Amino acid sequence: MGEALRRSTRIAISKRMLEEEESKLAPISTPEVPKKKIKTGPKHNANQAVVQEANRSSDVNELEIGDPIPDLSLLNEDNDSISLKKITENNRVVVFFVYPRASTPGCTRQACGFRDNYQELKKYAAVFGLSADSVTSQKKFQSKQNLPYHLLSDPKREFIGLLGAKKTPLSGSIRSHFIFVDGKLKFKRVKISPEVSVNDAKKEVLEVAEKFKEE
């Protein structure tokens, strides 16, 4: 009987040791990390739509020297629709100067520079100011500064984008000027100061005028 008791004791100890070993080898359970919810709703969808629109607009090829003016129409300060193609059909030389925002200091210097040189420029070219400002802002700007030329409103920056004068895909315009001769882009000046824009545009217009005399 003593031998049987010792045998059962050894079996019980071995069984307990085996259970302890198995518990050591058992995989450690980790708490489940909750999945991050993706935000949805009108605001999220609206932001996504803006980004998608910006990406589409940034894919548009910029006009290069020699390219024809696009067939677009923009509103001027009087809310009249102006066809860009008709402008170039009626004028051999057309100057478009782009300014970031109406009635700001740098843009006022640029616009007034073209105003002060307008009498000479208009002998050879048509001059247009261009920005993403509203029609109302353009009218106030024109009236306050006595600007003798039209200001075109391009709130979606369609023409501004084609000219390569967008500051970012989402907003902003870069100060610049562009000169079309016989409907095609001849001069392209981007990221320049107000004074350089006026002076260079004047030189370029006079240069074209001299070539016309040789024809």
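Glycine is no exception: its Cβ is also placed from the backbone N, Cα and C atoms.
Original residues only: the substitutions mentioned are not part of this model.
Record features, source Swiss-Prot:
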DOMAIN    63-211  domain 'Thioredoxin'
MUTAGEN   CYS107 to Ser  No TPx activity, no effect on DOT activity
ACT_SITE  CYS107  active site, cysteine sulfenic acid (-SOH) intermediate
MUTAGEN   CYS112 to Ser  No TPx activity, no effect on DOT activity
Mutagenesis positions (CYS107, CYS112), the one with most neighbouring Cβ atoms at 10 Å:
CYS107
Give, as a single whole number between 0 and 100, the mean pLDDT over the domain 'Thioredoxin' (63-211).
98
Per-state residue totals over the domain 'Thioredoxin' (63-211) - DSSP helix, strand, coil:
58 helix, 39 strand, 52 coil
